[in-house]
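See below for the structure under consideration.
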Amino acid sequence: MNNYFLRKENFFILFCFVFVSIFFVSNVTIIKCNNVENKIDNVGKKIENVGKKIGDMENKNDNVENKNDNVGNKNDNVKNASSDLYKYKLYGDIDEYAYYFLDIDIGKPSQRISLILDTGSSSLSFPCNGCKDCGIHMEKPYNLNYSKTSSILYCNKSNCPYGLKCVGNKCEYLQSYCEGSQIYGFYFSDIVTLPSYNNKNKISFEKLMGCHMHEESLFLHQQATGVLGFSLTKPNGVPTFVDLLFKHTPSLKPIYSICVSEHGGELIIGGYEPDYFLSNQKEKQKMDKSDNNSSNKGNVSIKLKNNDKNDDEENNSKDVIVSNNVEDIVWQAITRKYYYYIKIYGLDLYGTNIMDKKELDMLVDSGSTFTHIPENIYNQINYYLDILCIHDMTNIYEINKRLKLTNESLNKPLVYFEDFKTALKNIIQNENLCIKIVDGVQCWKSLENLPNLYITLSNNYKMIWKPSSYLYKKESFWCKGLEKQVNNKPILGLTFFKNKQVIFDLQQNQIAFIESKCPSNLTSSRPRTFNEYREKENIFLKVSYINLYCLWLLLALTILLSLILYVRKMFYMDYFPLSDQNKSPIQEST
């Protein structure tokens, strides 16, 4: 009975010991984790303070530079054209990012923000500190308290400017998009600075911007932090970025251009870059001997030939004359006041116009990933591309079926049917494999033998649209970058911008498209900044704190289990002696 009582008592003590040990070890773990987190936060604050000091030093240096520049400008009466341009690197692509973005500085001291370049909208906005419904982006939410020049646009019931609504004593920012998503928050003003990589002068001005307090859909998951709209100001509307930019820099021509490649590109403020024009680069290398005996100052016409070996050449044997003279840019009138709409009058495939309308208003929009066209035009293009899409080169039946096609058997006869058949034969011969991904989008292994499209603009000018542009690189394939229009809104998106210099002349209200070799900028080459978003890393192991806590708990349980086994062994030795020890002295004597 006594032995039983002793065992029960000791097991009760053991239970209490185990409970206290677990509680102690767990609290120690939490305290250590919190200490680590606090240390990392302190380091982050120190880095931010250093960033502020650097920003103040930059401001002082900028003032000195501006004074020196003013003195230099007074002495220099002649400027080079290149010095009048401000160039900004664009990052991103069509496949991974679905947009192109640039970095600008907001506030004093500055905080860098990555912004999607969007010619289809007018707002400049990004998430701010305190937003609970915002996604995780490249930079931390903008902190208004860090900037000496930030000012929230407060209101009292109905005294907001520009017809804005007053919500919660702040003027409401609200933006809706065609795919159904919304972002909203409040307006604030601050200094916007554009650091150019080719010009030491910085464009800087005050701008009313939107602070995101709620994000939805695509904005919630995008990597870039915000959006930079480049469209024009509506009557009585909030002044847009592009209008304020040229208003505060009257020395600049009200022209800007966008030049994007497969990866990255460039935004040019104040004009365009003729050195990027493809025709200029071809002239510098070597001109066709038969067509280019005259000097480069004359009109230059390039005959586009068969596309059997090079995707930069035409898809059929018929020569198509396209003017590529640098000094003879073909401009297209902007047909609407506040957005960049132009008229197109035809869309040719193998010499056949597949447009059933005389003209079509299309929005030139760098914020749209793909080019959106009317359903009937899309179906026509898709029909011919489907014939050229062969996913099984060993299927003799399907191949013979395509080879037996006649011009009369097609949905719409082609003017250059023989070139279409030649391209089909070459695709089969070269085994240019084609697969289909989501929504039946065709993807080819190579650009060879795929057709060029031609868009008819004003004055019957036909602009070439190459496969390297309307297709985009997806891993090792080239996929179609065309979609059916939504809400009856045709759009010339990034798959139209690619490999062209798109020039916006705001003074003359016109746009031009010039084939160009646009610069590439990989996102991996993008400079880092103190305010970029970083997941907190454990200083011991690069694992989450939950995993660290579990590791500590497992270690504690292992130690406790060892103690239990040791104590259990001691109990058995004390209260359950060996059989030889259980014999009494009397029994031994007998």
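Cβ coordinates are placed from backbone N, Cα and C, and glycine is handled just like the others.
For Asp118 (mutagenesis position), the same-chain residues that are 6 or more apart in sequence and have a Cβ closer than 8 Å to its Cβ are Tyr99, Val227, Leu228, Gly229, Phe230, Asp365, Ser366, Gly367. Annotated active site per Swiss-Prot: Asp118 (among others), in sequence order.
What Swiss-Prot records for Asp365 (among others) is active site, and it gives sequence analysis as the kind of evidence.
Look at Swiss-Prot and you will find 100-514 tagged as domain 'Peptidase A1'.
Under its mutagenesis entries, Swiss-Prot includes Asp118 to Ala with the note: Loss of catalytic activity. Loss of catalytic activity; when associated with A-365 or A-365 and A-370.
Listed in Swiss-Prot is the mutagenesis experiment Asp365 to Ala, annotated as follows: Loss of catalytic activity; when associated with A-118 or A-118 and A-370. In the three-state DSSP scheme, Asp365 (mutagenesis position) is classed as coil.
Annotation of the mutagenesis experiment Phe370 to Ala in Swiss-Prot: Loss of catalytic activity; when associated with A-118 and A-365. The DSSP secondary structure for Phe370 (mutagenesis position) is coil. Counting every protein chain shown, the Cβ of Phe370 (mutagenesis position) has 20 other Cβ atoms within 10 Å.
Summarised as a single figure, the pLDDT of the domain 'Peptidase A1' (100-514) averages 88.
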